[in-house]
Amino acid sequence: MSVINFTGSSGPLVKVCGLQSTEAAECALDSDADLLGIICVPNRKRTIDPVIARKISSLVKAYKNSSGTPKYLVGVFRNQPKEDVLALVNDYGIDIVQLHGDESWQEYQEFLGLPVIKRLVFPKDCNILLSAASQKPHSFIPLFDSEAGGTGELLDWNSISDWVGRQESPESLHFMLAGGLTPENVGDALRLNGVIGVDVSGGVETNGVKDSNKIANFVKNAKK
């Protein structure tokens, strides 16, 4: 497994995050999203209800088994004790852990034995991306997002792409991108240097609720 292909996806990775209903999860699966994300950080507006989390997990596993298509449940955490993360991983059947705090992704990966997506903030965390490129860790994907994450704040894509292009081996730098993505701009995001996947939450919502049409259009535009 490599940083790019541990999910088994042959194209760009598409993650729909902040799911809070089985209906939205079913839409994401039917639209061919690769990764379904649930917020496991307490007291956030998109924090998942435990009952719904288990139902979404069952949907992901049933879809994977029936279709043979790799789909994964991603649990999003932020500066939570490893033991608490492990408890929810086991309870919800989480496949991939996404870390949005100051955690050491290596420590959590070793403790949990799971793939990790690590949120990076540009430009302060560029050294983590460079280190990952040189070490080629297994089952690890960097993710550029805003400091808070889930705010819909549009990142400075051009600065990130320009920075990648200036590096000694730009072809070795791969990461997912989040922050302000929508069905309308996701195609442009995937054409930037280094981007191998996209992560959306608010960009597929209407009045704070996941919108099936927006989810379907986002995935379609990302995959075409």
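Placement of Cβ uses the backbone N, Cα and C atoms for every residue, glycine included.
Substituted residues are absent from this model; it holds the original ones throughout.
Copied over from Swiss-Prot, here are the features:
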type    : residues      : note
VARIANT : ILE48 to Val  : In strain: CLIB 556 haplotype Ha2 and CLIB 630 haplotype Ha2
VARIANT : SER172 to Arg : In strain: CLIB 556 haplotype Ha1
VARIANT : SER212 to Phe : In strain: CLIB 95, CLIB 382, CLIB 388, CLIB 556 haplotype Ha2, CLIB 630, K1, R12, R13, YIIc12 haplotype Ha2 and YIIc17 haplotype Ha1
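Positions of the features from Swiss-Prot, shown on the structure.
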residue: ILE48; record: variant position; DSSP (3 states): coil
residue: SER172; record: variant position; DSSP (3 states): helix
residue: SER212; record: variant position; DSSP (3 states): helix
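Of the recorded residues, SER172 (variant position) and ILE48 (variant position) place their C-alpha atoms 35 Å from one another. All protein chains shown were included, and the count of other CB atoms within 10 Å of the CB of SER212 (variant position) stands at 16.
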